[in-house]
Amino acid sequence: MVPPTVEASLESPYTKSYFSPVPSALLEQNDSPIIMGIDEAGRGPVLGPMVYAVAYSTQKYQDETIIPNYEFDDSKKLTDPIRRMLFSKIYQDNEELTQIGYATTCITPLDISRGMSKFPPTRNYNLNEQAHDVTMALIDGVIKQNVKLSHVYVDTVGPPASYQKKLEQRFPGVKFTVAKKADSLYCMVSVASVVAKVTRDILVESLKRDPDEILGSGYPSDPKTVAWLKRNQTSLMGWPANMVRFSWQTCQTLLDDASKNSIPIKWEEQYMDSRKNAAQKTKQLQLQMVAKPVRRKRLRTLDNWYR
């Protein structure tokens, strides 16, 4: 069974979000505060989406059910089968982890690149800004489902103190803890980490044209990923925009290196400007060729008037 977080984003080149139904136990209870964890997967790779996930439950359910019985941790420390098994216990109707709600936003390579490549550069929508906005939209979406959040734990993007202040100002009344390595420190962040990682991994797999295709880890430092980029680079458009983040320096370098074998593209504005400049130069040259020398007027005086 494909996770609903994946189904919501399959085949779309644009950013999509998914919000699970709120577990009825969370809407009915008042005896334990509701806590949330937030984490991402895929911030650094040149391939595939960046996925943000939130997971929430009651403090009591976390302490009495999740922590004693399930091995949630930083998703990078878990094997792929373990991650998928843990997430399946949340989204499948198997009567296991029934009191965990979750939501995801998959920021596609197209939207990441578009945000980071605006002109002029002062208008760039950098990755931190995109991450902050998506995080706040996810929190807001859960609150709009009538979930009364008490405490939110966030794996940091940028300096923890300034980010925490930003979140507290946006959501007064909700307590925030923003920390580095939060996915190893707080259980609900670990749950969110697993949700984000599994969702991203399956989405990246879906991008393969051949099941045996080797993409590598997706990171620009991975020789297998760089080899895939070189192998699949086309002379006109580079790579599919739904797979590759063109704003990454790795892509810029490969495009520049291949410029001799690539098809040059001139935008209409550039073409019109070049024609206008050429016409102006031609006109100036013609004026220079046909211009007649200016005759100086003879100075008339009265020197010889009486002779």
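The backbone N, Cα and C atoms fix where each Cβ goes, glycine too.
According to Swiss-Prot, the feature divalent metal cation binding site maps to Asp39, Glu40, Asp155. Within 10 Å of the C-beta of Asp155 (mutagenesis position) we count 25 further C-beta atoms, all protein chains included.
In the predicted model, the domain 'RNase H type-2' (33-260) shows an average pLDDT of 92. Sequence annotations record features per position, and here Swiss-Prot assigns domain 'RNase H type-2' to 33-260 based on sequence analysis.
Quoting Swiss-Prot on the mutagenesis of Asp39 to Ala: Abolishes enzyme activity. In the three-state DSSP scheme, Asp39 (mutagenesis position) is classed as strand. Residue environment of Asp39 (mutagenesis position) contains 28 other Cβ atoms, counted within 10 Å of its Cβ in all protein chains.
Under its mutagenesis entries, Swiss-Prot includes Asp155 to Ala with the note: Abolishes enzyme activity.
Under a cutoff of 8 A between CB atoms, and with a sequence separation of 6+ in the same chain, the neighbours of Asp183 (mutagenesis position) are Gly37, Asp39, Asp73, Asp74, Ser75, Asp155, Val189, Ser190, Ala192, Ser193. Quoted from Swiss-Prot, the note on mutagenesis experiment Asp183 to Ala is: Strongly impairs enzyme activity.
Under DSSP, Asp183 (mutagenesis position) is assigned to a helix (H, G or I) in the three-state scheme.
Of the chain residues outside the divalent metal cation site list Asp39, Glu40, Asp155, Ile38, Ala41, Tyr52, Ala53, Val154, Val157, Ala182, Asp183, Val189, Ala192, Ser193, Ala196 have their Cβ within 8 Å of the site's Cβ mean position. Within 10 Å of the C-beta of Glu40 (divalent metal cation binding site) we count 24 further C-beta atoms, all protein chains included.
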